[in-house]
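Asker: Dumping the structure here so I can ask a few things about it.
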Amino acid sequence: MTNRLVLSGTVCRAPLRKVSPSGIPHCQFVLEHRSVQEEAGFHRQAWCQMPVIVSGHENQAITHSITVGSRITVQGFISCHKAKNGLSKMVLHAEQIELIDSGD
């Protein structure tokens, strides 16, 4: 089964870094996406806020460059996480992160 998502946007919540009891580093943040997409011949506004988690040592170096306001593209897979309150939320598990040059 295919499960791939590529999403570009702006980091809107400060990254939270943790290390699991087994020593695996994790970085969590929220990515806000806004764009205009074409659907059925019409233009529509597309907007979402997607929680992102980066796990493992491979991508941790780039997470130290990510702050609120950073523009990035994230590639990975989606999965549901159950919160302590019992509600499920969709999360993007990042496998590749690219900083978008602001042009400054």
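Glycine is treated like the rest: Cβ placed from N, Cα and C.
According to Swiss-Prot:
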type	residues	note
DOMAIN	2-101	domain 'SSB'
MUTAGEN	Ser20 to Ala	No change in ssDNA binding, decreased displacement of PriB from ssDNA by DnaT fragment, greatly decreased binding to DnaT fragment (residues 1-88). Complements a priB deletion in a priA300 mutant in vivo
MUTAGEN	His26 to Ala	No change in ssDNA binding, decreased displacement of PriB from ssDNA by DnaT fragment, greatly decreased binding to DnaT fragment (residues 1-88). Does not complement a priB deletion in a priA300 mutant in vivo
MUTAGEN	Glu39 to Ala	No longer interacts with PriA, still dimerizes and binds ssDNA, altered binding to DnaT, does not load DnaB replicative helicase. Does not fully complement a priB deletion in a priA300 mutant in vivo
MUTAGEN	Arg44 to Ala	No longer interacts with PriA, still dimerizes and binds ssDNA, altered binding to DnaT, does not load DnaB replicative helicase. Does not complement a priB deletion in a priA300 mutant in vivo. Nearly complete loss of PriB stimulation of PriA helicase activity
MUTAGEN	Gln45 to Ala	Increased binding to DnaT, loads DnaB replicative helicase
MUTAGEN	Trp47 to Ala	Slight decrease in ssDNA-binding. Somewhat reduced PriA binding, does not stimulate PriA helicase, significantly reduced binding to DnaT and ssDNA, does not load DnaB replicative helicase; when associated with A-82
MUTAGEN	Ser55 to Ala	No change in ssDNA binding, increased displacement of PriB from ssDNA by DnaT fragment, increased binding to DnaT fragment (residues 1-88). Complements a priB deletion in a priA300 mutant in vivo
MUTAGEN	Lys82 to Ala	5-fold decrease in ssDNA-binding. Somewhat reduced PriA binding, does not stimulate PriA helicase, significantly reduced binding to DnaT and ssDNA, does not load DnaB replicative helicase; when associated with A-47
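Structural setting of the listed features?
Answerer: The Cβ of Ser20 (mutagenesis position) lies under 8 Å from the Cβ of His26, each of these being in the same chain and 6 or more residues away along the sequence.
Other Cβ atoms within 10 Å of the Cβ of His26 (mutagenesis position) number 15 in total over all chains. For the recorded site, His26 (mutagenesis position), the DSSP three-state label reads strand.
Mapped onto three states, the DSSP output places Glu39 (mutagenesis position) in strand. Using a 10 Å Cβ-Cβ cutoff, Glu39 (mutagenesis position) registers 8 neighbours.
For Arg44 (mutagenesis position), the same-chain residues lying six or more positions away in sequence with a CB closer than 8 A to its CB are Val36, Gln37, Glu38.
Around the Cβ of Gln45 (mutagenesis position), the same chain contributes Arg34, Ser35, Val36, each under 8 angstroms and 6 or more positions distant in sequence.
Annotation for Trp47 (mutagenesis position): spatial neighbours Glu32, His33, Arg34, criterion Cβ-Cβ under 8 Å with sequence separation of six or more.
The Cβ of Ser55 (mutagenesis position) has 16 other Cβ atoms within 10 Å, all protein chains considered.
In sequence order, Ser88 are the residues of the chain that are 6 or more apart from Lys82 (mutagenesis position) and have a CB within less than 8 Å of its CB. In the three-state DSSP reading, Lys82 (mutagenesis position) counts as strand.
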Asker: Summarise the model confidence on the domain 'SSB' (2-101) as a single mean pLDDT, whole number.
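Answerer: 94, rounded to a whole number.
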